[in-house]
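Features from Swiss-Prot:
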MUTAGEN   K117 to A  Loss of ATP:ADP antiporter activity
MUTAGEN   K120 to A  Loss of ATP:ADP antiporter activity
MUTAGEN   R276 to A  Loss of ATP:ADP antiporter activity
Amino acid sequence: MASSSSLVPDRLRLPLCFLGVFVCYFYYGILQEKITRGKYGEGAKQETFTFALTLVFIQCVINAVFAKILIQFFDTARVDRTRSWLYAACSISYLGAMVSSNSALQFVNYPTQVLGKSCKPIPVMLLGVTLLKKKYPLAKYLCVLLIVAGVALFMYKPKKVVGIEEHTVGYGELLLLLSLTLDGLTGVSQDHMRAHYQTGSNHMMLNINLWSTLLLGMGILFTGELWEFLSFAERYPAIIYNILLFGLTSALGQSFIFMTVVYFGPLTCSIITTTRKFFTILASVILFANPISPMQWVGTVLVFLGLGLDAKFGKGAKKTSH
């Protein structure tokens with residue numbers, strides 16, 4: 001049968017990818033904050049969700065099952081020749097970025113996490129230039145600098161005498177920095193796959209998530225987090241519904257993410273995932289009353305001004321070697 005992505009006309013593929021990513025991850029972000037920052041129980045016995053590894057494990061299982069279904073029905077003719085070690089390396093950086101990003105939500109609110117992750121095009125670009133010898137036009141670099149300035153304004157916080165709060169904010173930002181670095185390494189791996197093996201989007205999604213499931217499965221068994229999570233879910237069974245919805249929105253969103261990576265490259269994908277985040281921030285502010293200062297709003301405007309200029313003037317990269 002024909003590949004699922006080949007059923008989409010070329011001129012509609014990029015708008016479809018953007019719309020799919022926007023809709024799926026809009027709801028994904030709301031569910032993520034509801035799960036990780038919600039309070040469970042009543043009175044003095046209230047608990048919080050602290051099982052970041054297990055949450056990503058469930059997410060990867062659902063992603064892998066969804067990708068397998070797509071291959072079974074739409075992509076049976078494609079033969080995947082990508083090396084297993086490349087999938088393994090990509091999954092390590094991929095799940096490392098996801099776990100550190102999810103863990104950061106325990107120390108920073110969702111808008112801060114989202115704006116921090118908006119820097120994703122920077123490591124993807126820099127590592128593409130240094131490791132894959134890509135070249136980008138000057139306008140692209142200027143747009144990225146504008147994004148950096150906006151994010152810096154957003155992340156800046158005047159000193160306060162609050163003790164523990166200062167420590168937790170710093171730790172959350174460190175986790176976001178780690179997540180960004182790993183995002184860049186993931187982008188390099190994916191670019192290598194599409195250039196050398198013409199890896200299909202569904203096969204990429206399936207194998208990266210299978211490796212991630214294996215690694216995370218060992219992690220949650222070794223740390224004992226799985227049993228703690230099961231006990232938590234037994235006390236608060238309502239969370240299971242939200243986690244399953246979270247996994248489903250992740251799987252749908254990832255199918256569009258990998259389609260974008262395969263057809264347009266990791267940098268375009270990172271820019272798409274960033275542009276949709278402004279609306280996610282607005283939803284978080286409205287639904288969860290997360291405060292945003294005037295300086296942070298200026299930073300937000302700069303970030304998305306840079307992205308808008310990039311869409312207009314920043315053309316694709318040229319490869320000098322691969």
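Even glycines carry a Cβ here, placed using N, Cα and C.
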Quick check for the class: what is the C-alpha distance, in angstrom and rounded, between R276 (mutagenesis position) and K117 (mutagenesis position)?
12
Under 8 Å Cβ to Cβ from K120 (mutagenesis position), same chain, six or more residues apart: give me those in sequence order, or none if nothing qualifies.
L180, D183, G184, S270, T273, T274
Can you tell me how many other Cβ atoms are located within 10 Å of the Cβ belonging to R276 (mutagenesis position)?
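Around the Cβ of R276 (mutagenesis position), 18 other Cβ atoms lie within 10 Å.
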